[in-house]
Amino acid sequence: MIERYSRPEMSAIWTDENRFQAWLEVEILACEAWAELGVIPKEDVKVMRENASFDINRILEIEKDTRHDVVAFTRAVSESLGEERKWVHYGLTSTDVVDTALSYLLKQANDILLKDLERFVDIIKEKAKEHKYTVMMGRTHGVHAEPTTFGLKLALWHEEMKRNLERFKQAKAGIEVGKISGAVGTYANIDPFVEQYVCEKLGLKAAPISTQTLQRDRHADYMATLALIATSIEKFAVEIRGLQKSETREVEEFFAKGQKGSSAMPHKRNPIGSENMTGMARVIRGYMMTAYENVPLWHERDISHSSAERIILPDATIALNYMLNRFSNIVKNLTVFPENMKRNMDRTLGLIYSQRVLLALIDTGLTREEAYDTVQPKAMEAWEKQVPFRELVEAEEKITSRLSPEKIADCFDYNYHLKNVDLIFERLGLA
């Protein structure tokens, strides 16, 4: 991932240095397991633990000849050792090291993402409680529907992110799995104890069965979860973008002193952070499709997945780490304009209360069709003539003969629509 969208802690996980260090840890742990079984002398393993090292430039130099990165790595490590070098990679195949180390790196990345998600959920929760009763227009198909609150909108986001948090925990468990089962998964040249030992030391589970590789449905599921989280963030960001339009201006991203919105137009205050979220989500969703393409490998393995995963797994975790942190700050510092929300509610001249009038007429004994046919012409007239809907209702004898002035006034009270806000918040555990 390019530096612009990278945060140091996450990026550090995916450096060549950290990747090779993970490979080395798998190699040494495997030797420790062999020592427990009495195959490798414990003194040799002690020396390996103390002295085994690598030089990245040397690995790359060797790889020019071997055209195999793991062989280059093991040779470079062997050069740092004495007689005990013969135990490097003992009984292992390349993917025993690579796949197990990859899962270990993903575990490191997951620990960061989990904290990011939990922080984001908490930020949305506090913002929802702050705006629990901030009344605003609910829109369906982009058209004014009925009143809601900004707090309810945020509470919806909070509940969605709680689901994403649970999905992530499940995907985390599914991907934090290692395998050291040999060339085709039969443990022909490796004792299953070695796999169990290494995985336990790394905080991974051992795959119940594998071929030369871990099966890539795990990685596809993991990437799908990252993509869904990114898409939820995009969904929220698109909402902010819509509400920040000049003709709406119900919310606005924080605009810092000295910030510029346009090179040409000094007045511009654009929702660039939210727009950025949309672009980043597109990238992660694209990576998800690549992960799905990686599932059908040939027989017990091929390496068609390898080149893709070197890109998509680091990039996706780095990108989501960036998204979660940037959008958390956008929500936390979001400027909300309650007066604009109320002003926008009035722009449709009371049409948002049409259902209340409809139901009130039904309560007097009209059929639904009769009530609808009575109210709709008045609503259409309000649209077309830009006349307050309430005035037309109060002038319509078919309505006033059934509804008292007090009842009509009651139909146009937005507080009616907020009567269950407390109940919804309690149901969500946000009270």
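Every residue, even glycine, has its Cβ placed from backbone N, Cα and C.
Feature annotation from Swiss-Prot assigns N(6)-(1,2-dicarboxyethyl)-AMP binding site to 4-5, 67-69, 93-94, Q212, S263, 268-270, N276, 307-311. Look at H68 (N(6)-(1,2-dicarboxyethyl)-AMP binding site): DSSP puts it in coil.
Look at H89 (mutagenesis position): DSSP puts it in coil. Around H89 (mutagenesis position), the C-beta neighbours below 8 angstroms that are at least 6 residues distant in the chain are E27, T74, V97. Under its mutagenesis annotations, Swiss-Prot gives H89 to Q the following note: Abolishes enzyme activity.
In Swiss-Prot, a mutagenesis experiment is listed as H141 to Q, annotated with the note Abolishes enzyme activity. Secondary structure at H141 (mutagenesis position), taken from DSSP and collapsed to helix, strand or coil, is coil. When other Cβ atoms within 10 Å of the Cβ of H141 (mutagenesis position) are tallied across all protein chains shown, the result is 6.
If you look up Swiss-Prot, you'll see H141 (among others) marked as active site, proton donor/acceptor.
Among the mutagenesis results in Swiss-Prot, Q212 to E has the note: Decreases catalytic activity 1000-fold. The residue drawn here is the original one. In sequence order, T93, T95, S181, G182, A183, V184, G185, E300, R301 are the residues of the chain that are 6 or more apart from Q212 (mutagenesis position) and have a CB within less than 8 Å of its CB.
For the recorded site, Q212 (mutagenesis position), the DSSP three-state label reads coil. Listed in Swiss-Prot is the mutagenesis experiment Q212 to M, annotated as follows: Abolishes enzyme activity.
The active site, proton donor/acceptor annotation in Swiss-Prot covers S262 (among others).
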Distance [Cα-Cα, Å, rounded] between N276 (N(6)-(1,2-dicarboxyethyl)-AMP binding site) and H141 (mutagenesis position): 24
Count of other CB atoms lying within 10 Å of the CB belonging to E309 (N(6)-(1,2-dicarboxyethyl)-AMP binding site): 20
The one of R4, H68, K268 whose CB sees the fewest other CB atoms within 10 Å, among these binding-site residues: R4
Where R4 (N(6)-(1,2-dicarboxyethyl)-AMP binding site) sits in the secondary structure, as DSSP reduces it to three classes: helix
